[in-house]
Amino acid sequence: MVFPIEAIVGLVTFTFLFFFLWTKKSQKPSKPLPPKIPGGWPVIGHLFHFNDDGDDRPLARKLGDLADKYGPVFTFRLGLPLVLVVSSYEAVKDCFSTNDAIFSNRPAFLYGDYLGYNNAMLFLANYGPYWRKNRKLVIQEVLSASRLEKFKHVRFARIQASIKNLYTRIDGNSSTINLTDWLEELNFGLIVKMIAGKNYESGKGDEQVERFKKAFKDFMILSMEFVLWDAFPIPLFKWVDFQGHVKAMKRTFKDIDSVFQNWLEEHINKREKMEVNAEGNEQDFIDVVLSKMSNEYLGEGYSRDTVIKATVFSLVLDAADTVALHINWGMALLINNQKALTKAQEEIDTKVGKDRWVEESDIKDLVYLQAIVKEVLRLYPPGPLLVPHENVEDCVVSGYHIPKGTRLFANVMKLQRDPKLWSDPDTFDPERFIATDIDFRGQYYKYIPFGSGRRSCPGMTYALQVEHLTMAHLIQGFNYRTPNDEPLDMKEGAGITIRKVNPVELIIAPRLAPELY
């Protein structure tokens, strides 16, 4: 992130110095405040602490180092907002069990206004009637186990088609396959098919989907950019656009919304012409939401169309990006741990055989595969800091006073590598999950890859189905080696998420009979 230092510091210091001193003076907590990392500046706090520091690791790693120095509960300021970082079992349980309702809000970020349908997207919405009913719609109607069961043929067919595409790329014993790109194409195509009924193949799909894919990538970049209002949330700074990010957000949103609007109108017209309004006739997620939602939604100021588009966008974000990212790490770990890969292949060969492909109904019997997925999620959680929370009133975490309006980062990556909770925490060892009943649902506060409490990820069931089935196909269908027969580089990229810097490039060979591809 690059900040226009002179402009920001001058304007903000002049405007907020008195306010900052007044609020600091007026604080009279009954309990001690958490440790605060040193180096903060007046008014702007620690805005520059993580900026151009020469450390290109993920933010979760940097915050983990600070936890080693200052403890598992500490704070810093990003402008005016106070940020609380927790990474111990006790602190995480305090936040998501004892204080779950108090930490149920989301901080206000400008991208939520300009890119997130004015915060109508489920993961951006504040806790309240709109959020509760929208989450109920998503969990009970769109992503319920019964609904996902009805769409399992779509998942299987799409994964099968992608596996066959991967097979056609094999050219002798020396051609290199970019598995990272393949996974991104698979997951993007799968979620577009399930949401809108669109068949997408890179370079061959319709123009709308290609345009949306570009806008989607722009969204991922813009949502992580520093915007002045995020650090100094008063109306004046909503109109200050030194870096041009607001202009870029508006342009990107226009592209995204036009695609969603076209998809929505296509579905409305189809339903009117074909009279597919009866229960059970839904062909994709947009059909499902249309059949369940009234014209005006909850009296919250959002139209039906806005809520549908915001909900669809939330599903795309959850599925297309984080699922591909996680499978990519999982396959990289298996390639670098050939004994684990061989054991997983032997399990599938024994339980399923080599004359058909793994199906979703087989997953329950593939215990070692399930352990692999759990272990990958432990080492590389899809949201290493979760989506930030904000407390709606003062509370206590680990004996510390946390004032109202504090932004919460739960460092899940640090938590799930805590040597007090995990033996050999940085080692890839699926066996650790074989004899335990630890699951993904956030009730074991040392393992919360999808979050915990009322703001946990609603797309967990879908993500796990796709991850298990995709990894099972890749494990069953091919043998792998690296081009230079050296372990894959596991360098992690900078940013809020944990992305692998270098793609997973492999030489692959089929394990099954040709007629199965």
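The chain as shown is numbered from 1 upward.
Keep in mind that glycine also has a Cβ here, set from the backbone N, Cα and C atoms.
Non-local neighbourhood of Cys457 (heme binding site): Asp318, Gly383, Phe450, Gly451, Ala463, each in the same chain, at least six residues away, with C-beta under 8 Å from its C-beta. Annotated heme binding site per Swiss-Prot: Cys457, in sequence order, evidence recorded as similarity to another entry.
One entry in Swiss-Prot concerns the natural variant Arg61 to Gln. Its note says: In CYP82E4v11. In this view, Arg61 (variant position) is surrounded by 17 other Cβ atoms within 10 Å of its Cβ, with every protein chain counted.
In Swiss-Prot, the entry for natural variant Phe74 to Leu states: In CYP82E4v4. The structure shown retains the original residue. Phe74 (variant position) falls within a strand when secondary structure is assigned with DSSP.
DSSP assigns Ile191 (variant position) to a helical segment in the three-state reduction. For the natural variant Ile191 to Val, Swiss-Prot gives this note: In CYP82E4v7. The structure shown keeps the original residue.
Record note (Swiss-Prot), natural variant Lys217 to Glu: In CYP82E4v7. The unchanged residue is displayed. If you take the C-beta of Lys217 (variant position) and look for same-chain residues 6 or more apart in sequence within under 8 angstroms, you find none.
What Swiss-Prot says about the natural variant Ala231 to Ser is this: In CYP82E4v10. DSSP assigns Ala231 (variant position) to a helical segment in the three-state reduction. For Ala231 (variant position), the number of other Cβ atoms no farther than 10 Å from its own Cβ, over all displayed protein chains, is 20.
The local packing around Lys309 (variant position), expressed as other Cβ atoms within 10 Å of its Cβ over all shown chains, amounts to 24. Classification of Lys309 (variant position) by DSSP places it within a helix. Record note (Swiss-Prot) on the natural variant Lys309 to Glu: In CYP82E4v12.
Under the heading of natural variants, Swiss-Prot lists Gln416 to Leu and annotates it as follows: In CYP82E4v6. Non-local contacts of Gln416 (variant position) by the CB criterion (under 8 A, 6+ apart in sequence, same chain) comprise Arg378, Leu379, Pro381, Trp422, Pro425, Lys446, Tyr447, Ile448, Pro449.
Long-range Cβ proximity for Ser423 (variant position), meaning a same-chain Cβ under 8 A and a gap of 6 or more residues, is found for Arg432. For the natural variant Ser423 to Pro, the note given by Swiss-Prot reads: In CYP82E4v6.
Take the CB of Asp439 (variant position) and look out to 10 A: across all protein chains shown you find 12 other CB atoms. Swiss-Prot lists Asp439 to Gly among its natural variants, and the accompanying note reads: In CYP82E4v10.
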Determine, using Cα-Cα distances only, which of these variant positions is closest to Phe74 (variant position): Arg61, Ala231, Lys309, Asp439. Arg61
Name, in the order they occur in the sequence, the residues of the same chain whose CB lies under 8 A from the CB of Ile191 (variant position) and which sit 6 or more residues away. Leu315, Val316, Ala319, Ala320
Per DSSP, to which secondary structure element type does Lys217 (variant position) belong, with helix, strand and coil as the options? helix
Nearest to Arg61 (variant position) by C-alpha distance, among the variant positions Ala231, Lys309, Asp439, is Ala231
Return the count of C-beta atoms lying within 10 angstroms of the C-beta of Phe74 (variant position), excluding that atom itself. 20
The rounded CA-CA distance in Å from Lys309 (variant position) to Ala231 (variant position) is 28
